[in-house]
Amino acid sequence: MSNPFAHLAEPLDPVQPGKKFFNLNKLEDSRYGRLPFSIRVLLEAAIRNCDEFLVKKQDIENILHWNVTQHKNIEVPFKPARVILQDFTGVPAVVDFAAMRDAVKKLGGDPEKINPVCPADLVIDHSIQVDFNRRADSLQKNQDLEFERNRERFEFLKWGSQAFHNMRIIPPGSGIIHQVNLEYLARVVFDQDGYYYPDSLVGTDSHTTMIDGLGILGWGVGGIEAEAVMLGQPISMVLPQVIGYRLMGKPHPLVTSTDIVLTITKHLRQVGVVGKFVEFFGPGVAQLSIADRATIANMCPEYGATAAFFPVDEVSITYLVQTGRDEEKLKYIKKYLQAVGMFRDFNDPSQDPDFTQVVELDLKTVVPCCSGPKRPQDKVAVSDMKKDFESCLGAKQGFKGFQVAPEHHNDHKTFIYDNTEFTLAHGSVVIAAITSCTNTSNPSVMLGAGLLAKKAVDAGLNVMPYIKTSLSPGSGVVTYYLQESGVMPYLSQLGFDVVGYGCMTCIGNSGPLPEPVVEAITQGDLVAVGVLSGNRNFEGRVHPNTRANYLASPPLVIAYAIAGTIRIDFEKEPLGVNAKGQQVFLKDIWPTRDEIQAVERQYVIPGMFKEVYQKIETVNESWNALATPSDKLFFWNSKSTYIKSPPFFENLTLDLQPPKSIVDAYVLLNLGDSVTTDHISPAGNIARNSPAARYLTNRGLTPREFNSYGSRRGNDAVMARGTFANIRLLNRFLNKQAPQTIHLPSGEILDVFDAAERYQQAGLPLIVLAGKEYGAGSSRDWAAKGPFLLGIKAVLAESYERIHRSNLVGMGVIPLEYLPGENADALGLTGQERYTIIIPENLKPQMKVQVKLDTGKTFQAVMRFDTDVELTYFLNGGILNYMIRKMAK
């Protein structure tokens, strides 16, 4: 079918008649000029891809009519221009692609039809761990270990980059996916197949939203959805409401972009923006650099929105020049965006579009702050940190409480480290990490940290040797300007040597703490602290031994490392004493904004970006040396413990089976609120007494070789055993934190996997009960694949985080939702009952279904298949089955 909007296409420049764009102004529809800029991107993609099958004329009308349709839960398709993947989520995607080729061949189709149809960039950044720190060779040693542990995965990925068209792999040691995307991969405007169109993307990482700071619409999706986009399917999404976030004023000179984003995160969590876009506007936006905007956009998942969009303006174009982008491309980017009404002047209120709701922040009201101890939205002003931590100590166990009895608040434990005696207490800092693309992409906070380090060293201050300090920049550019500006030696002197280019501590790859420190924490039952410049601090994520974790700007990470404790009031208490015996306060070493900007102007230059990124695909010698086969079908090695052909397609036939009711299911787990994808499918270390450890031990591996769950996502046997294996999982059956459950028929307490296996052997279906925000956190496809492999047919929850719900759908697991005002407690459910879920043949999106218990009780729940497309996926047993059937025909 030809595109019914073909008449809108015209050359952007008469000199180049072969290069066209869809001129949305030719719609002559007054509604277009009132649309939020983010919605204009959705509209352009729909018009350009309209084929009356995947994208229909009615979809375009629905988007144009956004003012009304935003309130009606209407689904629209979106075909992003490209996909980005990181290696933890990318390995299972390439495994699925390889297995799909096998399945298509088995069903008589052409396996080479399975290929990405849009550009897919995979950045290897999740594998490196902080094994070595505080030594000059930390970087080399950590990279060597990364290769030793991950050689097999890396060989597989290198095979994928050669076997599949349109797939580029950025080797390990290059940087963090979102920073590499911002500084290098981002196009802003595509020039492809004779058309100009806005750059847009989805990524298999929830912080993909960082790119929204540059005016490129993008967000995180599950690996399963990303694979569908790579195969040419549009994403099906509810047309979102758009919250206009007006920024006014100018930030105080001592305030960092981190303080601004933590303030916005708390504010938007209170406003309630889950499932909505946030679009920034107002004169305050013009005060923010692209790095500042990217920091704010990066933490979008923490405030719960789908996207956090800053339309392109002059500052964006300046950033493209600063980062050494191609001058030829810069010529058409601005011209195209102006031609389609997508170029913004934040000082011109006449350009402000309509929004669902407007909220605002005066930047001058922002104060220096941190967030914690267990959630990114729990902002605490730095001036209140001591008081707040001390109130958390005694408060009831929860997001702001550790339930330490008052008589134990001043407990401490001495220990020997490096032949010297030290003391740990509640609030002692044991991890201080400058980490994560959230902040290392921002030269002002990184140079701020460097200048603070210089002043601290000059004042004779230091960091206790037992504190695990690290610096893991998101790209080589950071190290370049830290060295050129002369601050790197001072960072090293305080223990902040570069330990690797990757996510590291931010995703829990913080590596081991010194044994004496762990013993002191455990024996003293102390609430030890991690301070990091990351974006998430959920319990158990950063390190198992840091029960409190605070997000802070890079300069504050160093300040708390020097203090050695979170229990300090920087205004009244000194950081230490200098050689002359004088007290040194934080205000004495804090650099001014003018100092930072002067250094930034001098040392952050386009040549740096060009030099680093020119050689990005060839700079890693170990990667270059990897030998891989050139076959188009992958040869699965049965001895491999990293890469295994998944069982998802084993019994797949071309014919569809009608949907079946779930009869007499047992409850595997009875969970509460805010169960994250980290709880469901942890990414961190594999505990020695876990089912996954037993499996790997039986395959001849020693604990040293276990690596992490995240690195083993290409092996379903490990990942199924790692499902619900988080030591912080709180199962209401047990009333304690443990990766265990009660096997109801026998009453035995078992590891979750062992219980599920027993149910499966008896042919008994399973469900999970949960509370609000089920599946919050990372866009982890194994949090849906794992439960599927455990035999879980449905989850019954009060509400779902967006990405996780769509991942469950993509695996054919039913996301059921209680009716408003109902939950397990209100309905008197204990989880000991058996559940029958009646599934009718004539399914419709968001249909209410009957749930019957063996106690005789019945109630209704909503099946959260939100669109016809999602229903189609479910009826096929998941999105990949649907694609295989389509390709095999």
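Using the three backbone atoms N, Cα and C, a Cβ is placed for every residue, glycine included.
Unsubstituted: the structure retains its original residues.
If you check Swiss-Prot, you get these features:
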BINDING   GLN86, ASP205, SER206, HIS207, ARG536, ARG541, ARG699, SER779, ARG780  substrate binding site
MUTAGEN   CYS300 to Ser  No effect on aconitase activity or on RNA binding
MUTAGEN   CYS437 to Ser  Loss of aconitase activity. Leads to constitutive RNA binding, irrespective of iron levels
BINDING   CYS437, CYS503, CYS506  [4Fe-4S] cluster binding site
MUTAGEN   CYS503 to Ser  Loss of aconitase activity. Leads to constitutive RNA binding, irrespective of iron levels
MUTAGEN   CYS506 to Ser  Loss of aconitase activity. Leads to constitutive RNA binding, irrespective of iron levels
MUTAGEN   ARG536 to Gln  Strongly reduced RNA binding
MUTAGEN   ARG541 to Gln  Strongly reduced RNA binding
MUTAGEN   ARG699 to Lys  No effect on RNA binding
MUTAGEN   SER778 to Ala  No effect on iron-regulated RNA binding. Loss of aconitase activity
MUTAGEN   ARG780 to Gln  Nearly abolishes RNA binding
Protein Cβ atoms within 10 Å of CYS506 (mutagenesis position), excluding its own: 29
Local backbone state of GLN86 (substrate binding site), from DSSP in three classes: strand
Least surrounded among the mutagenesis positions, given as ARG536, ARG699, ARG780, when other CB atoms within 10 Å are counted: ARG699
Listed recorded positions SER206, CYS437, SER778, filtered to Cα within 10 Å of CYS300 (mutagenesis position): SER206
For ARG541 (mutagenesis position), the number of other Cβ atoms found within 10 Å of its own Cβ: 28
Cβ-centroid neighbours of [4Fe-4S] cluster site CYS437, CYS503, CYS506, 8 Å, sequence order: ASP125, ILE176, HIS178, HIS207, THR435, SER436, THR438, THR440, SER472, GLY474, GLY502, MET504, ILE507, GLY534, ASN535
Chain-internal residues near CYS437 (mutagenesis position), provided their CB is under 8 angstroms and they sit 6+ positions away: ILE176, ILE177, HIS178, GLN179, LEU182, HIS207, MET210, ASN298, GLY474, CYS503
Alpha-carbon spacing, ARG780 (mutagenesis position) to SER206 (substrate binding site), which is rounded to whole Å: 9
Top Cα neighbour of ARG699 (mutagenesis position) in the set of recorded positions GLN86, CYS506, ARG536, SER778: GLN86
Residue, out of the recorded positions GLN86, SER206, SER778, whose Cβ gathers the largest set of other Cβ atoms within 10 Å: SER778
Span of the substrate site, taken as the largest CA to CA distance across GLN86, ASP205, SER206, HIS207, ARG536, ARG541, ARG699, SER779, ARG780 (Å, rounded to a whole number): 35
CYS506 (mutagenesis position): nearby recorded positions from GLN86, SER206, ARG536, ARG541, SER778, Cα cut-off 10 Å: ARG536, ARG541
CYS503 (mutagenesis position): secondary structure state under DSSP, collapsed to three categories: coil
Spatial neighbours of SER778 (mutagenesis position) among the recorded positions GLN86, SER206, ARG541 [C-alpha, 10 Å]: SER206
